[in-house]
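Undergrad: Pasting the feature list from Swiss-Prot:
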- Tyr56, Gly112, Glu145, Ile329: S-adenosyl-L-methionine 1 binding site (BINDING)
- Cys62, Cys66, Cys69: [4Fe-4S] cluster binding site (BINDING)
- Phe68, Cys69, Gly70, Gly113, Thr114, Gln172, Arg184, Asp209, Ala243: S-adenosyl-L-methionine 2 binding site (BINDING)
- 47-280: domain 'Radical SAM core' (DOMAIN)
- Tyr56 to Phe: Decreases activity by 50% (MUTAGEN)
- Tyr56 to Ala or Leu: Loss of activity (MUTAGEN)
- His58 to Leu: Results in loss of iron-sulfur cluster and activity (MUTAGEN)
- Cys62 to Ser: Results in loss of iron-sulfur cluster and activity (MUTAGEN)
- Cys66 to Ser: Results in loss of iron-sulfur cluster and activity (MUTAGEN)
- Phe68 to Leu: No effect (MUTAGEN)
- Cys71 to Ser: No effect on iron-sulfur cluster, but results in activity loss (MUTAGEN)
- Gly111 to Val: Loss of activity and much less iron-sulfur cluster formed; when associated with V-113 (MUTAGEN)
- Gly113 to Val: Loss of activity and much less iron-sulfur cluster formed; when associated with V-111 (MUTAGEN)
- Glu145 to Ala or Ile: Loss of activity. Iron content reduced by about 80% (MUTAGEN)
Amino acid sequence: MSVQQIDWDLALIQKYNYSGPRYTSYPTALEFSEDFGEQAFLQAVARYPERPLSLYVHIPFCHKLCYFCGCNKIVTRQQHKADQYLDALEQEIVHRAPLFAGRHVSQLHWGGGTPTYLNKAQISRLMKLLRENFQFNADAEISIEVDPREIELDVLDHLRAEGFNRLSMGVQDFNKEVQRLVNREQDEEFIFALLNHAREIGFTSTNIDLIYGLPKQTPESFAFTLKRVAELNPDRLSVFNYAHLPTIFAAQRKIKDADLPSPQQKLDILQETIAFLTQSGYQFIGMDHFARPDDELAVAQREGVLHRNFQGYTTQGDTDLLGMGVSAISMIGDCYAQNQKELKQYYQQVDEQGNALWRGIALTRDDCIRRDVIKSLICNFRLDYAPIEKQWDLHFADYFAEDLKLLAPLAKDGLVDVDEKGIQVTAKGRLLIRNICMCFDTYLRQKARMQQFSRVI
């Protein structure tokens, strides 16, 4: 598909700016059940033994608390706790790896928390453990999330020596007052030095995370952040919408409601961000992601072969995803499975059973069909009926008659073009892709649970 500019229609954005899922999975994690057990997981593992493997390892520790954070994390300065955690991870890895014998790992990602909480010896220990138990492709993507306050240049050298070739750095905002109010003060010069050094030593892909909607942010202050980010020139950018949920995330209670930008200011910041980044040469991938036109995500989207999973957008859609560590989520075969979310329960279950499986879901045929539909729309901004009809032996207009009725008002508003061959998301619809996907979500129709999701913008 051709690269489209976003058509910013404020009236439509305000009309459709209600809560909805982010669709890193379908069904979403709200449908996970503790009835899903180890036997169902083992059956899913055996279903597609030829699939390559993507690994995710969750490192929950942080030295400091960022007030905006909604991630599963443990704030501590006691480094020995990471050793205890690695002991449990070793048990889980040694127990899980034989199930995937013969499969090749094409992708590894360390997320958190703060993965660079680990010191050099701990980093090496974990990488050695993974390489000894899994078979990595020579060209595997090996990525890590980095907090610029928690790393030195020599640690970056160490990561590169251990095989890491991709880097994602949380910057959030360059404004000093904003940083102070969210307890995340950082050295701007060092961020530039870090990214430049990463490129010099052979990291092939760099990503910067920003957040809009933080306290004391204004369109003017965020414009400064965007200008500095453009000078950093990362391959990819993620610009997340801050969801203020202090009743759910205790740390957010330290943020004063009065300091937050108004809903209109947030929309102004988003509009400014999209305009600035697209004018700076970035392609809008969708949701909150941007990439350079020559980046593989941008290329894959233009070719209609982009995919999405719990780690975000990816070019590797034919892989099974195995998540390890506390709260980690796996996508194996036609199932989703999540590990214990609390560290105490994680330790106890790994010690007793060798795994930490807490809950999950085995997808029905209908789930799989709808997953394919939603993935095509959210990743590639279009859906061709023919491949769905062929793969699942159905007639699209009949099978999705109710869904197409729900989509009709969105088509009338110009968010999508619908004909007998498929659905094309328009320039107006790109920002509201979650709303478009929601038309095909039967779980939303069955239960009035939309308040449990973040707003789409």
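These residue numbers are counts, starting from 1, taken along the chain as shown.
Using N, Cα and C of the backbone, Cβ positions are placed for all residues, glycine too.
Describe the structural context of these features.
TA: Glu145 (mutagenesis position) counts 20 other C-beta atoms within 10 Å of its own C-beta, drawing on all protein chains shown.
Neighbour density for Cys62 (mutagenesis position): within 10 A of its CB lie 21 other CB atoms from the protein chains shown. DSSP assigns Cys62 (mutagenesis position) to a strand in the three-state reduction.
Taking the Cβ of Arg184 (S-adenosyl-L-methionine 2 binding site) as reference, residues of its chain lying under 8 Å away and at least six apart in sequence are, in sequence order, Lys64, Cys66, Tyr67, Phe68, Arg149, Gln172.
Tyr56 (mutagenesis position): 21 other CB atoms within 10 A of its CB, across all protein chains.
Tyr56 (mutagenesis position) falls within a strand when secondary structure is assigned with DSSP.
If you take the C-beta of His58 (mutagenesis position) and look for same-chain residues 6 or more apart in sequence within under 8 angstroms, you find Asn72, Gly111, Gly112, Gly113, Gly323, Met324, Gly325, Val326, Ser327, Ala328, Asn339.
Secondary structure at Phe68 (mutagenesis position), taken from DSSP and collapsed to helix, strand or coil, is coil. Cβ neighbour count for Phe68 (mutagenesis position) (all protein chains, 10 Å cutoff from its Cβ): 26.
Counting every protein chain shown, the number of other Cβ atoms lying within 10 Å of the Cβ of Cys71 (mutagenesis position) is 16.
Within 10 Å of the C-beta of Gly111 (mutagenesis position) there are 22 other C-beta atoms, taking all protein chains into account.
In the three-state DSSP scheme, Gly113 (mutagenesis position) falls into the coil class.
The secondary structure of Glu145 (mutagenesis position), as reduced to three states from DSSP, is extended strand.
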Undergrad: Within 10 Å of Glu145 (mutagenesis position) by C-alpha distance: pick out those among the recorded positions Cys62, Cys69, Thr114, Ala243, Ile329, and say none if nothing qualifies.
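TA: Thr114, listed in sequence order.
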Undergrad: Taking 10 A as the limit, how many CB atoms besides its own sit near the CB of Cys69 ([4Fe-4S] cluster binding site)?
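TA: Cys69 ([4Fe-4S] cluster binding site) is surrounded by 20 other Cβ atoms within 10 Å.
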Undergrad: Please list residues from the chain of Thr114 (S-adenosyl-L-methionine 2 binding site) whose Cβ is under 8 angstroms from its Cβ, counting only those at least six apart in sequence.
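TA: The answer is Ile59, Phe61, Cys62, His63, Lys73, Glu145, Asp147, Glu150.
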Undergrad: Between the Cα atoms of Ala243 (S-adenosyl-L-methionine 2 binding site) and Ile329 (S-adenosyl-L-methionine 1 binding site), what distance do you get, rounded to the nearest Å?
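TA: Per the Cα atoms, Ala243 (S-adenosyl-L-methionine 2 binding site) and Ile329 (S-adenosyl-L-methionine 1 binding site) stand 22 Å apart.
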Undergrad: Rounded to an integer, what is the Cα-Cα distance in Å between Tyr56 (mutagenesis position) and Cys69 ([4Fe-4S] cluster binding site)?
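TA: That separation, Cα to Cα, works out to 20 Å.
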Undergrad: Round to the nearest Å and give the CA-to-CA distance linking Cys71 (mutagenesis position) with Ile329 (S-adenosyl-L-methionine 1 binding site).
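TA: Cα to Cα, Cys71 (mutagenesis position) and Ile329 (S-adenosyl-L-methionine 1 binding site) are separated by 13 Å.
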